[in-house]
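For reference, the structure discussed in these notes is given below.
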Amino acid sequence: MAESDLWSVDANSALELSLVEPTEDGLTTVTRFHPRFTYPLFGEEEQIFGYQDLKINLQYHAPDMRPNVKITHSKKFKSIGETQPTDLDALLQGYLPPVAFAKKREFEDAIRLMPADWTPPGEILSEFDGVDGAKFEIRRSNLADDASRQIIDRVQLLILLFIEGGSYIGTDTTDSLDRWDIFFLYNIKPSTTDGTSRYQFAGYSTVYKFFPLQRFPLEPKEAHENLELPSGEFPFSNLRSRTRISQFLILPPFQKSGNGSRLYRTIYDYCLRDPNVIEVTVEDPNEAFDDMRDVADLDFLRQKSEFTDLRINTDIHIPKQGAAPRGVVDEVKSEEARCLYRIAPRQFSRVLEMHLMSRLAETVRPTLVDDKVVAKPTKIETHEYDLWKLFVKQRLYRHNKEVLSQLDRHDRIERLNETLGSVELEYARILALAERRTQATSSNLKRKLDDDENTEGSSSKKARVEDA
C-alpha cells in the first residue's frame, strides 16, 4: 500500500449528517445518513488526504436546521513541503455559516432556548398523512423573509451532497430576493409531554420567477401620450411570469414515501392558482426528478377532460411518399390544454404521448416485456399505432432539427427510428411506474379507511390516539 493511501479517507464515509434534538440527558439523534457524493467539496476522487480514522459529524437541529460541525481523527499527517493535510475547517467554512463552527456546548445551549411552540416560517399550504401514520406539513415562504433565508443558508450544502450538478442560490443580493419562493416540507411529531408539536425538517424547494418579454396589442396614439408609470413600489408578483423550480431536495430518511410527489404537486397547485403565472418549468432536472414529475403530471392531467379528450385522429391517411400529414392530434385543443394547465411545451408533449401510448391496443402497445404473448393486431390497431409513432417522430424531428437536417434521408430515418425505440421503452417504464404508484396509493387508502373504521368502533377514541 502506498504511503498516500494510508492517509487518504473516503469522504462519503467520513462525512455523516444527522438531525438532532435536545433532551434532558443531552442531544438525541433523530436520524443519520451519509451524503450521496462529495466531489463538489473534495474533488472527483472524493478522497480526503491527511487523516486516519477521520469522522466529520455535521449535526443539524431538526426544526430550524442550525448546523454544528465536529471533526475527530486518530492521526494527522505532518506537513512535508507542499504536501499538507486537507484544511477541513477552512474548506467547510466556504459552505456553511459561521454558527456551524461554534463549540458543542454553545450549540446545545442555543437549541435548548428554542420555544416549545416554535413553528417554521411561512403559510401552511398542505397537510397530509404519510406512511406509518407520519404527519407532514408544507409551507410557503419567500427568500426576502429573514427566518426563511437563514434556513436556506444553513441547508444549501445539502444540495451539493445529494443533487448531481446542484448549486447554491444567491441570498446576498437583496434586490432579487422577493423573486424566490421557498416551499418547506416538515415532518410533525406531537409531543407526549406538553401537547405541542415538534417539527423535523424533511426537505425543501426553491422556485424562481422570471419575467419574459411579452407582446402587447398596438394601442392608439392617445394612449401612449397619456401613459403614466405607476407611482410607489411595484411588486414583482403583479407581473406575468414563468416560474422555475430550481432546487428540490427530500432528505434521505423521508424519501421513497411519496413525499417528493406531494411537494411537487403542492408547488404546482400553488402556481396554478396564481393568475400571473404563465408556465411552470424545471431547471436541469435529474432522472429521478423527471420520473417523479412525469408520474405526477400524468396523474393530474388524466383527471382533466381537456387532456383526456385529446385523441389520435384515426381518419388520417399516411401516404407512402410525400409530406407527412399534420393534425394527428388536434393541435389547437392540445395547445389550449397546455396553456390552461401551464405546463412547459416539451413536458406536455411527452406526457400526452405517454397517455396516448397507454390507450393503444394491447396488441401493439410497447412494453418492457419482449416475449409477451399477444393476439395479432387488427389493421385498425396497427394504423393507430403507426399514427402514434408519426406523432412522436414529428416532435423528435422538431426538437433535433438542426442535427437531423445535416444527415441524408436514409440516416435521418434510421436515427429517428432508433430514438423512437428508446422513447417507447422510456414511456413503458414510466407508465409501469405510474401503475405501481396508483396501486400503492389505493392500498394505502384502503388501509387508512380500515384503520379509521377500527378507530370509530373503539369505545375510547381518546385513549387510542394517546396510545398511538
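Placed from the backbone N, Cα and C atoms, the Cβ positions cover glycine too.
In this structure the noted substitutions are not present, so the sites keep their original residues.
Sequence-distant contacts of Glu283 (active site, proton donor/acceptor), defined as residues of its own chain at least six apart whose C-beta falls under 8 angstroms from its C-beta, comprise Tyr208, Arg244, Ile245, Ser246. Glu283 (active site, proton donor/acceptor) carries neither a helix nor a strand DSSP state and counts as coil. Annotated active site, proton donor/acceptor per Swiss-Prot: Glu283, in sequence order.
The acetyl-CoA binding site annotation in Swiss-Prot covers Phe248, Leu249, Ile250, Gln255, Lys256, Ser257, Gly258, Asn259, Gly260, Ser261 and is backed by similarity to another entry. In this chain, none of the residues that are 6 or more apart from Lys256 (acetyl-CoA binding site) has a CB less than 8 Å from its CB.
For the mutagenesis of Ser8 to Ala, Swiss-Prot gives this note: Impairs phosphorylation of HAT1, and promotes the interaction with SSB1 and translocation from the nucleus to the cytoplasm. The structure shown keeps the original residue. In the three-state DSSP reading, Ser8 (mutagenesis position) counts as strand.
Among the mutagenesis results in Swiss-Prot, Ser8 to Asp has the note: Mimics constitutive phosphorylation and impairs phosphorylation of HAT1, interaction with SSB1 and translocation from the nucleus to the cytoplasm. The residue drawn here is the original one.
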*Have a look around Gly260 (acetyl-CoA binding site) and count the other CB atoms within 10 A of its CB, chains all included.*
23
*Pop the Cα-Cα gap between Ser8 (mutagenesis position) and Phe248 (acetyl-CoA binding site) into the table, whole Å please.*
32
*asked:* Give me the sequence-ordered set of same-chain residues, not including Phe248, Leu249, Ile250, Gln255, Lys256, Ser257, Gly258, Asn259, Gly260, Ser261, with a C-beta within 8 angstroms of the centroid of the acetyl-CoA site's C-beta atoms.
replied: Gly203, Phe254, Arg262, Leu263, Met292
*Could you tell me the maximum Cα-Cα distance in Å between the residues recorded as binding acetyl-CoA, namely Phe248, Leu249, Ile250, Gln255, Lys256, Ser257, Gly258, Asn259, Gly260, Ser261, rounded to a whole number?*
16
*List the Cα distance (Å, whole number) between Gly258 (acetyl-CoA binding site) and Ser8 (mutagenesis position).*
38
*Where Gly258 (acetyl-CoA binding site) sits in the secondary structure, as DSSP reduces it to three classes*: coil
